[in-house]
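Below is one structure, written out as structure tokens; comments come after it.
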Amino acid sequence: MQTIIISPLVSHRLCLARAVPCNRLLNNHHRAPPSIRLSNHRSTTSLRLFSSAAASRDSEMATEDVQDPRIAKIASSIRVIPDFPKPGIMFQDITTLLLDTEAFKDTIALFVDRYKDKGISVVAGVEARGFIFGPPIALAIGAKFVPMRKPKKLPGKVISEEYSLEYGTDTIEMHVGAVEPGERAIIIDDLIATGGTLAAAIRLLERVGVKIVECACVIELPELKGKEKLGETSLFVLVKSAA
């Protein structure tokens, strides 16, 4: 499996500052290892660029210019809310990215530039923030948008795939007939943490004969090693967490 990164800069969305025993499983999108201590500053002074040489050891760079100013703009537009939704959680809020029209536009443009000539007919968005980024990408590349939702959110007949959480399981669903065998799809979410949700989305689409071209996220939290759950499916991210 291959991970392609435009520029690794900031951690995103749900990152814990609380201590958690290393042998406990991590809830997707909600937990980070105890070694991660993240700044709650929005300024780019709190961000760190990885050199292209260092990054290339683990990941192929998607652009020759790893200091693309658009990436810095996207990274700095994400604010951190401490102790939300629970004490100890550093919630990295992408709503501030959406309020910044240039940063939001650049986010979509970077994905569109990557996928516009790859014969993609399906953009599958993972609930809930995949619904923000998926539709404009789908419209721009001439693909349909397929929502992948939590249980009992979609009317009519659905097909489901279960995945593991820290305590118990969850399920992701999509409509029967939303995709056809042989279609080419990308799966969009704002964040990959432990990778459980994206892995379930891959399995669900592959069960009905869809070819997964790639998973794409705004942010990767590499410390959680979520990309390892994606098997042979490559991962494309715009920014990467820096502890």
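Even glycines carry a Cβ here, placed using N, Cα and C.
This is the original sequence, none of the listed changes applied.
Cβ-based neighbour count (10 Å, all protein chains) for Pro85 (mutagenesis position) stands at 9. In Swiss-Prot, a mutagenesis experiment is listed as Pro85 to Thr, annotated with the note In apt1-5; loss of activity.
Quoted from Swiss-Prot, the note on mutagenesis experiment Leu99 to Phe is: In apt1-6; reduces activity 10-fold. Following the DSSP three-state reduction, the secondary structure of Leu99 (mutagenesis position) is helix.
Summarising the environment of Arg149 (mutagenesis position), the number of other Cβ atoms within 10 Å of its Cβ, over all protein chains shown, is 19. According to Swiss-Prot, the mutagenesis experiment Arg149 to Lys carries the annotation: In apt1-7; loss of activity and male sterility.
In the three-state DSSP reading, Gly168 (mutagenesis position) counts as coil. As a published mutagenesis entry, Gly168 to Glu appears in Swiss-Prot alongside the note: In apt1-4; reduces activity 3-fold.
As a published mutagenesis entry, Gly195 to Asp appears in Swiss-Prot alongside the note: In apt1-8; loss of activity and male sterility. For Gly195 (mutagenesis position), the number of other Cβ atoms no farther than 10 Å from its own Cβ, over all displayed protein chains, is 23. Gly195 (mutagenesis position) falls within neither a helix nor a strand when secondary structure is assigned with DSSP, and so counts as coil.
Here the Cβ of Gly196 (mutagenesis position) has 23 other Cβ atoms within 10 Å, regardless of which shown protein chain they belong to. Record note (Swiss-Prot) on the mutagenesis of Gly196 to Arg: In apt1-9; loss of activity and male sterility.
Separation of the C-alpha atoms of Leu99 (mutagenesis position) and Pro85 (mutagenesis position): 21 Å, rounded to the nearest whole number. Taking the Cα atom of each, Gly196 (mutagenesis position) and Arg149 (mutagenesis position) are about 14 angstrom apart. Other Cβ atoms within 10 Å of the Cβ of Leu99 (mutagenesis position) number 11 in total over all chains. Arg149 (mutagenesis position) sits 16 Å from Gly195 (mutagenesis position), taking the Cα positions as reference. Gly195 (mutagenesis position) and Gly168 (mutagenesis position) have their C-alpha atoms 16 Å apart, to the nearest angstrom. For the pair Pro85 (mutagenesis position) and Gly168 (mutagenesis position), the Cα-Cα distance reads 20 Å.
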